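K.L.:
Would you mind keeping the following structure in view while I ask a few things?
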Amino acid sequence: MEAQLHAKPHAQGEWSTGFCDCFSDCRNCCITLCCPCITFGQVAEIVDRGSKSCCAAGALYMLIDLITSCGRMYACFYSGKMRAQYNIKGDGCTDCLKHFCCNLCALTQQYRELKHRGFDMSLGWAGNAEKQQNQGGVAMGAPAFQGGMTR
C-alpha cells in the first residue's frame, strides 16, 4: 500500500490526495477517528520542523478542543502553514470550511500529504531529519533542517 501512495504523482500546487480519501490509509483514518489529537500532533511536529513535539502539539490541540471546542480552528492554522510551506493552492476560508465540515478528512489529508512527500510520520521531525541525512539528503521532499544562528 505504501509503495502505491508514493508512486502517485500530483500536480504542482495541489494536494496529493483528495479531501474525502480518508480511507486510502485505513490505519490513520481509525486513529484520527478515535483520537484526532494524535494525527494533529504528528502533522504539527513536522510542519513546525520539530520546534513542538508531537505530544505537546497533540495535548495542546486536545486541551483547546476540550475547553473551548476550538481544536478545529487550531488545526486550520496548521493547514495554512502547511499550504504555505509546500505551495499548495487554497486560502484560510477553505481551510476553515474543511476543518469545520469534516475535521477527520482535513487532518487525514494533511497526514497523507506529508507521507507522500517522503515523511515517515512515526519518526517525527528529528527522526526524519536523521533519516534524510543518512540517505544523503536526496530521498525526502522535505526542507533540510536548519541549525541555529550562524555568522
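Cβ atoms are placed via backbone N, Cα and C, with glycine included.
Just the original residues are modelled here, none of the noted substitutions.
Note that the structure is a prediction, hence the values are computed from the model and not measured.
Annotations per Swiss-Prot:
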type: MUTAGEN; residues: Cys29 to Ala; note: No effect on cadmium resistance. Total loss of cadmium resistance in a heterologous system; when associated with A-30; A-35; A-36 and A-37
type: MUTAGEN; residues: Cys30 to Ala; note: No effect on cadmium resistance. Total loss of cadmium resistance in a heterologous system; when associated with A-29; A-35; A-36 and A-37
type: MUTAGEN; residues: Cys35 to Ala; note: No effect on cadmium resistance. Decreased cadmium resistance in a heterologous system; when associated with A-36 and A-37. Total loss of cadmium resistance in a heterologous system; when associated with A-29; A-30; A-36 and A-37
type: MUTAGEN; residues: Pro36 to Ala; note: No effect on cadmium resistance. Decreased cadmium resistance in a heterologous system; when associated with A-35 and A-37. Total loss of cadmium resistance in a heterologous system; when associated with A-29; A-30; A-35 and A-37
type: MUTAGEN; residues: Cys37 to Ala; note: No effect on cadmium resistance. Decreased cadmium resistance in a heterologous system; when associated with A-35 and A-36. Total loss of cadmium resistance in a heterologous system; when associated with A-29; A-30; A-35 and A-36
K.L.:
In terms of DSSP three-state secondary structure, what is the assignment for Pro36 (mutagenesis position)?
P.N.:
helix
K.L.:
How many neighbouring Cβ atoms, not counting its own, are there within 10 Å of the Cβ of Pro36 (mutagenesis position)?
P.N.:
22
K.L.:
Tell me the coarse DSSP state (helix, strand, coil) of Cys29 (mutagenesis position).
P.N.:
helix
K.L.:
What's the CA to CA span in angstrom from Cys30 (mutagenesis position) over to Cys37 (mutagenesis position)?
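P.N.:
Cα to Cα, Cys30 (mutagenesis position) and Cys37 (mutagenesis position) are separated by 12 Å.
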